[in-house]
Amino acid sequence: MTQEFIDKVSSYLTPDVDIAPISQGAEAIVFTTTTHPYLPRAKDSHQKYIIKYRPPKRYRHPQIDQALTKHRTLNESRLLAKLYLIPGLCVPQLIACDPYNGFIWLEFLGEDLPGGHGFSNLKNFLWMHDQDPYSDLVATTLRKVGRQIGLLHWNDYCHGDLTSSNIVLVRDGARWTPHLIDFGLGSVSNLVEDKGVDLYVLERAILSTHSKHAEKYNAWIMEGFEEVYREQGAKGAKKLKEVTKRFEEVRLRGRKRSMLG
């Protein structure tokens, strides 16, 4: 990402808004800022926010590109606003949305992990605990991750890109609270296929980065997930059976694709 591009983004926001890039994906670029879109900046404030920006795609017709950017930015913003209201579900708070220019302003979550282990997403957290992978802290955190996914799915929402990098951990004393982030591919869906795919994507992400301990890690995640459904009584047990059955089918299809190359 060039300084010229950053300056161009800054010109959309006005020079008063400081930005620092932290990640770049296929659809969006994520910046941090210390500037709130509406509130005056407090002196000596260390408060940070996230700005997610969908840049124009030159390969698309400008009118089509503008329409897609507006639709996707609004869709993600509306989804986050609804998810934030679900009791027990942890997602970043939506602060502002500019769909015409492709900007979303969000609450900043997480921190740097001790010992130079990077930002506090689930992937880095598990790497940090690689010397003690089966500790109570790791098990508890992964079950909490499963509960977050369970709450998301029980309320008929799907993430669409559920990797260990899209789960941010927020410190709560000696413990950590998982938050689901980046709902650019999120959707409202009661389809067991979509839920099964979500679970499979996370399972594969854990397997690819923490292969030695992946079986136990994924089992703990599923314990938390299943707990949410079982708390809903007979209806929850029935739906859980449907989701886990489809998850197994999705997993089987994935294995067949791997074997065939």
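Every residue, even glycine, has its Cβ placed from backbone N, Cα and C.
Original residues only: the substitutions mentioned are not part of this model.
According to Swiss-Prot, the feature active site, proton acceptor maps to Asp161. All chains included, 18 other C-beta atoms sit within 10 angstroms of the C-beta of Asp161 (active site, proton acceptor). Classification of Asp161 (active site, proton acceptor) by DSSP places it in coil, neither helical nor stranded.
Per Swiss-Prot, the feature ATP binding site maps to Ile22, Ser23, Gln24, Gly25, Ala26, Glu27, Ala28, Ile29, Val30, Lys43; the stated evidence is sequence analysis. Long-range Cβ neighbours of Ala26 (ATP binding site) (same chain, at least 6 residues apart, Cβ-Cβ under 8 Å): none.
For 16-261, the entry in Swiss-Prot reads domain 'Protein kinase'.
Residues near Ser187 (mutagenesis position) in space but far in sequence (CB under 8 A, at least 6 apart, same chain), listed by position: Leu79, Tyr157, Cys158, Gly160, Asp194. In the three-state DSSP scheme, Ser187 (mutagenesis position) is classed as strand. Quoted from Swiss-Prot, the note on mutagenesis experiment Ser187 to Ala is: Reduced kinase activity.
Counting Cβ atoms from all protein chains shown, Ser189 (mutagenesis position) has 16 others lying within 10 Å of its own Cβ. What Swiss-Prot notes for the published mutagenesis of Ser189 to Ala is this: Reduced kinase activity.
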Indicate the candidate from Ile22, Ala28, Val30 with the smallest number of other Cβ atoms within 10 Å of its Cβ, considering only these binding-site residues.
Ile22
Model confidence over the domain 'Protein kinase' (16-261), averaged pLDDT:
95
For Gln24 (ATP binding site), list the number of other Cβ atoms lying within 10 Å of its Cβ atom.
14
